[in-house]
Amino acid sequence: MASQGTKRSYEQMETGGERQNATEIRASVGRMVSGIGRFYIQMCTELKLSDYEGRLIQNSITIERMVLSAFDERRNRYLEEHPSAGKDPKKTGGPIYRRRDGKWVRELILYDKEEIRRIWRQANNGEDATAGLTHLMIWHSNLNDATYQRTRALVRTGMDPRMCSLMQGSTLPRRSGAAGAAVKGVGTMVMELIRMIKRGINDRNFWRGENGRRTRIAYERMCNILKGKFQTAAQRAMMDQVRESRNPGNAEIEDLIFLARSALILRGSVAHKSCLPACVYGLAVASGYDFEREGYSLVGIDPFRLLQNSQVFSLIRPNENPAHKSQLVWMACHSAAFEDLRVSSFIRGTRVVPRGQLSTRGVQIASNENMETMDSSTLELRSRYWAIRTRSGGNTNQQRASAGQISVQPTFSVQRNLPFERATIMAAFTGNTEGRTSDMRTEIIRMMESARPEDVSFQGRGVFELSDEKATSPIVPSLDMSNEGSYFFGDNAEEYDN
């Protein structure tokens, strides 16, 4: 993965830039988030939101969704061509929550998309600032990853619901670009490809004609993105097979599911970025912080520092636990839905519990929920330490990929073992090693069998004090090796439905 000389860093993808040095990257990422902040401040002015209302995460999400919808070219075109009852294709809006006489009230607002686009461009020096839009998409995606389980989607494509740790970014829109592709998990890419192949099986014309040629290019591009996430030669060779198939069908689906399972142990490279809600950037800009001059990074100390000094509120339903709501948002902010809970707990400084034990539903409030009983509370988004976000799967030394619980996709570059029940995972690999990919399958299974749960990943990497911004003295946490930490263990969360 690192061998390609043309690799751009994630921040470069994030900002659509060509190769830049560290200072330029920090400046362009800073420019991106300050544009988001300026846009948010302007929207709060337009909507006449009080300071408290502007810090409400639900209001932030509505404003973010409005700008994403205003710039969704494809959907806008579709809405113009297929007018549906009661939907004005030129308008966008959502619920805004205001404090009236000691109660929260919901107000549905509607704006011209053109107007929203104007405000956004104005906040971004007249540019479209696609990078900022992608950044908001990734924040929404990270929030979905922490909030919902994708069991149904997994089962529909023939995958095992226990592979949920491979599903990072599964709700990202197609138009999220290179930065979006970087944060998608192996399972997400596999699922997108399987859906495509199934359409081809059911629809004779899917791969044919002018449209079919474009479809084919998209298919091969997705295969290459997935191939780039794998770190072993055998996995990559199998991806070449899938990509080059004349007429993708069930054999390719089998291969893809096999590869997804193999990724539970031979983990793929998936990027992690701390993308924060727009209101957080708004608060910082309003307080006079100059992101562009100071520079900003999505994978270093900056987001932690920002969250240490930001007060964000959330609406709370009658029987929800505010501490649990905070954990959910903290995990979303750091893209840590698939991280080992032992590591997250250590960094956060308070115990992070599996989702099955959370007394909280999602952050967004449905339009039919009763506002009378709604309360609000401060989200506790601070941390005890900070750690560098990783873009690798935490596999030990070169080709030998290490172990993963059923399973984690590490977010933080912190030394730990990656416990896993090899028997459980290997049981999924019975039988079928014949066919074109037999030698690769055999090789992959051999590598998985030789992976040891006690191997240590990210050797010598540690967390840092919040005062240690240059990351000079790593603190390597001692983690309870016996206690594996899967967030989705014993899960009862709601499904994600569009």
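Placed from the backbone N, Cα and C atoms, the Cβ positions cover glycine too.
Reduced to three states, the DSSP call for Arg162 (variant position) is helix. According to Swiss-Prot, the natural variant Arg162 to Lys carries the annotation: In strain: Mutant ts19.
One natural variant catalogued in Swiss-Prot, Ala332 to Thr, is accompanied by this note: In strain: Mutant ts81 and Revertant 81R. Counting only residues at least six positions away in the same chain, the Cβ atoms of Trp139, Asn142, Leu143, Asp145, Ala146, Thr147 sit under 8 Å from the Cβ of Ala332 (variant position).
Annotation note: Val363 (variant position) sits in a coil segment as assigned by DSSP. For the natural variant Val363 to Ala, Swiss-Prot gives this note: In strain: Mutant ts19 and Revertant 19R. The structure shown keeps the original residue.
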Other CB atoms, at most 10 A from the CB of Arg162 (variant position): 19
Listed in sequence order, residues with CB under 8 A of Val363 (variant position) and six or more positions away: Ile57, Gln58, Ile61, Leu143, Thr147, Ser314, Lys325, Leu328, Val329
